[in-house]
Amino acid sequence: MAYGEPYYSSKPDKDFNFGSTMARRQMTPTMVTKLPKFVRNSPQAYDWIVRGLIFPTIGKTYFQRVVVITGGLEDGTYGSFAFDGKEWVGIYPIEHLNLMSSLKLIHKANALQERLRLSQEEKATLALDVQFLQHENVRLKEMIPKPEPRKIQMKWIIMGAVLTFLSLIPGGYAHSQTNNTIFTDMIAACKYSTETLTENLDLRIKLALANITISDKLDAVRQILNFAFVPRAHWLRTVFYYIHYYEMWNIFMFVLAIGTVMRSARPGTDLVTLATSHLSGFRMAVLPTIPFHTTMTLWVMNTLMVCYYFDNLLAITLAILAPILGIIFLCFMEDSNYVSQIRGLIATAVLIAGGHACLTLTGTTTSLFVVILTCRFIRMATVFIGTRFEIRDANGKVVATVPTRIKNVAFDFFQKLKQSGVRVGVNEFVVIKPGALCVIDTPEGKGTGFFSGNDIVTAAHVVGNNTFVNVCYEGLMYEAKVRYMPEKDIAFLTCPGDLHPTARLKLSKNPDYSCVTVMAYVNEDLVVSTAAAMVHGNTLSYAVRTQDGMSGAPVCDKYGRVLAVHQTNTGYTGGAVIIDPADFHPVKAPSQVELLKEEIERLKAQLNSATENATTVVTQQPSAALEQKSVSDSDVVDLVRTAMEREMKVLRDEINGILAPFLQKKKGKTKHGRGRVRRNLRKGVKLLTEEEYRELLEKGLDRETFLDLIDRIIGERSGYPDYDDEDYYDEDDDGWGMVGDDVEFDYTEVINFDQAKPIPAPRTTKQKICPEPEVESQPLDLSQKKEKQSEYEQQVVKSTKPQQLEHEQQVVKPIKPQKSEPQPYSQTYGKAPIWESYDFDWDEDDAKFILPAPHRLTKADEIVLGSKIVKLRTIIETAIKTQNYSALPEAVFELDKAAYEAGLEGFLQRVKSKNKAPKNYKGPQKTKGPKTTTH
């Protein structure tokens, strides 16, 4: 029968080619058009199975074969479908491990492609939004009016020039004469020479008399520094030469005038203030008082300074009266404005009166300037109440923060010692297990999870509506299924079979919420925080500044036991939902027995209520109605008993059906326990108290350490281990249990199973056959041990000696040794063992003398041999437990090595190859070269 080409739904299906090729050849166009909706570009497995194994079939059609397709569907399920001739019918899924692995990878790749597509669409949308925003930004910038360059009016320029001219006129501050002649120059030169000579004479006299004062030393140092750091021909000397004609106020007023004209928002008011302060002579004393003034009080001050230029007494009188008049005439103002105006008038009065006093006494207002600055600093110091003050710009933005506390820069260890004090508390260590954490990745975002038992626990809002989520653990990605989500914000995921965490967290049996520890992975870094917690019903709150991605993290106590699952983040405090052991499993429906018990209680309650009503209220009813409605107590009890009897009978039948295989064995005479010490005699006795068990749990010990401690405590309580006879096996007595009590045995009868005891080969005749035996091939001789036989044994030997001699005479005959064919599986090196040497009876005392005296085991040899046996046993047990048999060759190697060191036969023997050479095979080509002959 000719078949068509194999059918492949896609290129991946052709590349993988899972299943039977013959089944693919059976595909017809009708079958192809009716195929289920498998995942696009995914492989399928085709099977050609007997019809009777799938559908109920009788007759010849039982052995007909049908095509079965297995693959992944678009809805995310895995299924198998068989074609019954009309359509594809779903059957129980056939597990193809390679197909399932491939579908898992394809599903993950499709999910990543979908996420990539959504990310690209989102990126394109965001890029378009950015372009729109850029265009809108450019359009709005064009709509903003550009500030015009500031124009300075000519009148202010002229006023500034006048002030500059006034400040630069030396005037009365010059120190040079106007009329200079040759005589005046000669007089000045002579005067300078005379002063210089006088200073030199005074200096020499002081040096001679040693009468040098501190002022003389300071003058000398100043001259040295002047000539050392400033050369004689330098531009600084020229600048200072011309500056000394002016006072500090002239220079300062010149700078202020230029700055006011260029940058001031009110140049007129500022220039008028500079001019009046210069004309009145108050000068620098005016500047510290300007912050206390308002616009009105500033013009009052300027007016009084102009008045002072003409009549100082009138100006002083008006300045003193100004605050009094202001208090009276400005009382209609608002409080804030009223206070500001009065403060400015008081500052004006202080300036005019104090300036006049300073000018009269000292001729300058420098002292008043210093006093006003000192008052301002004291006022600022009284404002510094907080630990720091903030400096803001015009928009209210904080540009700097200055601490008010005075910091000792040089000797600050005294302050630190005083602040630190003495430690009165000790912080405890907490147990954390980073290996029990993982990252939960969903299309909506990422969260944290932890391993507990066979589940992965996380927050329910992290999982969302997803049925499968990705679990990232130690750089690998796994897919886990959501198993159960209780009413709390908790989700339980089934741990994948190929995921083996290094640690797992356990629930706390005695929860302590006073101090909690939160640990999670944030940006692939482990973060841990400890804080005090408060309980609010089923939730916890703690002052921890948690971050996004920590939802689902475990909240543990100091022993590393889980208390709750992290849930919320408010920026300052974190919240968690408390987890209980009952949350791990869904609430089970009540069993049939419980339902019956509830029904009985309900019927009893109804019966009691009916009885009470019957005793309190009695009404006349017809006899027919009474016959229909009256129910006695006995009837209700009988109904309940009947229902309970039926249900209990059903329950007993089910239990008997389950226990039927175990009830067939009858009780008989057994020998269980014979030949060994009884075990578990202390079973049922508590070896650990409740306090000891709780203490071990609170220490957070792992399973191995916990078991070691229990074994140690049991050993101390018992005093000695249980003894077990190694030569006794329960399998030897299995046949006794099949015999009933009604069977009688004849214990004197000897049953022969045709299993004769082998007779050891005679050792004396061997010496006649082989007169010169080799030393290595001699059998082991136990004659070194002194013979100690009882009287009974000697009598038995004497009685059997004649029979033995007759048997030896019949057996001992010279037999010519013949060659025996080699065994198919035998050792190919060393001498053949003498098998007769192994055929002898020996007891425990004989075993001590098997080896010759020089080769007997010492205590050290026993220790070394015991360590090797323990090592081999550990390797084998570890391989069996972990199902990793790659270490077994190491055990075989150690066994061969020990046998080689002891001179014994190795565990592995080379087997002679059964491959025989062909009949005409001449062997390998000779490489020795041609033969050379000599003549």
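Sequential numbering from 1, following the chain as shown.
Here the Cβ of each residue, glycine as well, is placed from N, Cα and C on the backbone.
Look at Swiss-Prot and you will find His461 (among others) tagged as active site, charge relay system. All protein chains considered, the CB of His461 (active site, charge relay system) has 15 other CB atoms within 10 Å.
According to its DSSP assignment, Asp489 (active site, charge relay system) is coil. Counting only same-chain residues six or more apart in sequence, the Cβ atoms lying under 8 angstroms from the Cβ of Asp489 (active site, charge relay system) belong to Ala459, Ala460, His461, Val565, Gln567, Val577. Feature annotation from Swiss-Prot assigns active site, charge relay system to Asp489 (among others); the stated evidence is experimental evidence.
Residues annotated as active site, charge relay system in Swiss-Prot, with experimental evidence given as evidence: Ser551 (among others). Here the Cβ of Ser551 (mutagenesis position) has 25 other Cβ atoms within 10 Å, regardless of which shown protein chain they belong to.
Quoted from Swiss-Prot, the note on mutagenesis experiment Ser551 to Ala is: Complete loss of protease enzymatic activity.
Natural sequence variation is annotated in Swiss-Prot for Tyr3 to His, with the remark: In strain: Dresden.
Swiss-Prot lists Thr33 to Ile among its natural variants, and the accompanying note reads: In strain: Oxford. Of all Cβ atoms in the protein chains displayed, 7 besides its own lie within 10 Å of the Cβ of Thr33 (variant position).
Natural variation at this site is recorded by Swiss-Prot as Lys37 to Thr, annotated: In strain: Dresden. There are 8 other Cβ atoms within 10 Å of the Cβ belonging to Lys37 (variant position). In three-state terms derived from DSSP, Lys37 (variant position) belongs to neither a helical nor a strand segment and is classed as coil.
Natural sequence variation is annotated in Swiss-Prot for Val138 to Ile, with the remark: In strain: Dresden. In this view, Val138 (variant position) is surrounded by 9 other Cβ atoms within 10 Å of its Cβ, with every protein chain counted.
In Swiss-Prot, a natural variant is listed as Arg263 to Gly, annotated with the note In strain: Oxford. Sequence-distant neighbours of Arg263 (variant position): no residue of the same chain at least 6 apart has a C-beta under 8 Å from its C-beta. In the three-state DSSP assignment, the secondary structure recorded for Arg263 (variant position) is helix.
A 10 Å cutoff on Cβ-Cβ distances gives Leu493 (variant position) a total of 24 other Cβ atoms nearby, all chains included. Leu493 to Val appears in Swiss-Prot as a known natural variant, with the remark: In strain: Oxford.
DSSP assigns Ser551 (mutagenesis position) to coil in the three-state reduction, placing it in neither a helix nor a strand. In this structure the alpha carbons, written CA, of Leu493 (variant position) and Thr33 (variant position) are 39 Å apart.
Note on proximity: among Thr33, Lys37, Val138, the variant positions of the record, the Cα nearest Ser551 (mutagenesis position) is that of Lys37. In the three-state DSSP assignment, the secondary structure recorded for Val138 (variant position) is helix. Val138 (variant position) and Lys37 (variant position) are 53 Å apart (CA-CA, integer value).
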